[in-house]
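Structure, as structure tokens:
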Amino acid sequence: MKKIFMMVHELDVNKGGMTSSMFNRSKEFYDADIPADIVTFDYKGNYDEIIKALKKQGKMDRRTKMYNVFEYFKQISNNKHFKSNKLLYKHISERLKNTIEIEESKGISRYFDITTGTYIAYIRKSKSEKVIDFFKDNKRIERFSFIDNKVHMKETFNVDNKVCYQVFYDEKGYPYISRNINANNGAVGKTYVLVNKKEFKNNLALCVYYLEKLIKDSKDSIMICDGPGSFPKMFNTNHKNAQKYGVIHVNHHENFDDTGAFKKSEKYIIENANKINGVIVLTEAQRLDILNQFDVENIFTISNFVKIHNAPKHFQTEKIVGHISRMVPTKRIDLLIEVAELVVKKDNAVKFHIYGEGSVKDKIAKMIEDKNLERNVFLKGYTTTPQKCLEDFKLVVSTSQYEGQGLSMIEAMISKRPVVAFDIKYGPSDFIEDNKNGYLIENHNINDMADKILQLVNNDVLAAEFGSKARENIIEKYSTESILEKWLNLFNS
């Protein structure tokens, strides 16, 4: 029986895009009676709560499991020990003896030596979490992190107050992994699996060992690496029979064009395509570009699975233009604000609702203020219910400069919301038929984009017609059956 392991650095409740596509893929494979689970390599003390939240929100299928390198060794340690490590908690409490507590605010206290007045510790508590920082010569030297009053991690700090060493503890308080951290760049150095008495050169070596333990070396074992940073972990295992695939979810070009510079991680995946079973990209245009740019053959086009949900029952007549994405430079939300300015000058009734978080949010907020657009452009923050937000939009706009596919645009079209997007690599031209189910705009032509938005917000019949055709096109182009068939053909080839 086939079993699929999909790899990514981390999972979290506020991850979209690639993570959502992995969740959808897992569900579709499970529906086809092929277990498809997710493997992560980061450390989170609250992963149990994160997985519960993802499943409760309906993002992650109830059948999908998450395997994690730290959880694996933690469980071994849990099974090895029967009693709590009382010495650990005694060690911590002894350091707080003979101190004076000064409460700074609710849940925050500082501790001073009762004899010398020396600053000893800082404690911050919340409902379920607590941290204790210990100081020496007024400099932080250690932090103990607790969840539900149990220590799960200790961090050691250098003289510059940067983490240089970490220790991880099991449910009973016993250390199971410790590792050196490069204080300058955060890179993981020598790692010690205390529970197994093993030493590893770095995090890569540890994760390779873990994958070899987790995944049986059989043709029915299928590894799909979605996270580009995790690819070396899969690539370097000694599996001879298990299948290995890399997936590229983004444009592989370094810049907003195709001048020849490539992203380092994606380039590494592509250059090693012939040494694994294959590399998957999401659009045929990207596959053809890669074949022209690199001396490789094992490149395949398979779209993300698209979740076809019911269309909204009502058509939005209010003049609301929507946008949902990470607020990062590649999305060029600054251009969206310039478009909004042009639109509002001609029709002050139009509103722009922008959902997302990211590094450029403060810059965008200032642009909105500087252009006096506060009554028309609204930053709504991160949303856990994008489909509900789509129901409020009359149309969706994208100023993104490059995509792997453009899943958020596809989701809008499923909801019968026409999309106005710059014609960039890769994605929009695959599913937007200009002047039939949306508009493809010459990149950076903000005047044309503004004009097309005005046409749609002021013509209910046209917007509804485009929206209906958009949904029909997506359902026809991205059927679950055809996408699943491509994967199965690849596995069986």
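Including glycine, each Cβ sits where the backbone N, Cα and C put it.
What Swiss-Prot says about this one:
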BINDING   Gly17, Lys59, His249, Arg326, Lys331, Thr383, 403-411  UDP-N-acetyl-alpha-D-glucosamine binding site
MUTAGEN   Gly117 to Arg  Forms monomers. No change in activity
MUTAGEN   Lys136 to Ser  Decrease in activity
MUTAGEN   Asn138 to Gln  Slight decrease in activity
MUTAGEN   Asn180 to Trp  No change in activity
MUTAGEN   His249 to Ala  Severe decrease in activity
MUTAGEN   Arg326 to Ser  Strong decrease in activity
MUTAGEN   Arg326 to Ala  Loss of activity
MUTAGEN   Lys331 to Ala or Ser  Loss of activity
MUTAGEN   Glu403 to Ala  Loss of activity
MUTAGEN   Glu411 to Ala  Severe decrease in activity
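All features noted in Swiss-Prot, drawn onto the structure.
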residue : record                                        : Cβ contacts under 8 Å, 6 or more apart
Gly17   : UDP-N-acetyl-alpha-D-glucosamine binding site : His249, Arg326, Leu407, Ser408
Asn180  : mutagenesis position                          : Cys164, Tyr165, Val188, Gly189, Lys190, Thr191
Lys331  : mutagenesis position                          : Ser325, Gly356, Gly358, Val360, Thr399, Ser400, Gln401
Glu403  : mutagenesis position                          : Val250, Asn251, Ile424, Lys425, Tyr426, Gly427, Pro428
Gln405  : UDP-N-acetyl-alpha-D-glucosamine binding site : His249, Leu282, Thr283, Ser303, Asn304, Tyr426, Gly427, Asp430
Met409  : UDP-N-acetyl-alpha-D-glucosamine binding site : Val396, Ser398, Val419, Ala421, Gly427, Pro428, Phe431, Ile432
Glu411  : mutagenesis position                          : Val306, Lys307, Pro386, Gln387, Leu390
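Listed in sequence order, Tyr119 are the same-chain residues six or more apart from Asn138 (mutagenesis position) with CB atoms under 8 A from its CB.
Here the CA atom of Gly117 (mutagenesis position) lies 12 Å from the CA atom of Lys136 (mutagenesis position). Of the listed mutagenesis positions, namely Lys136, His249, Arg326, the sparsest CB environment within 10 A is found at Lys136. Looking only at other Cβ atoms within 10 Å, the busiest spot among the recorded positions Gly117, Leu407 turns out to be Leu407. Met409 (UDP-N-acetyl-alpha-D-glucosamine binding site) falls within a helix when secondary structure is assigned with DSSP.
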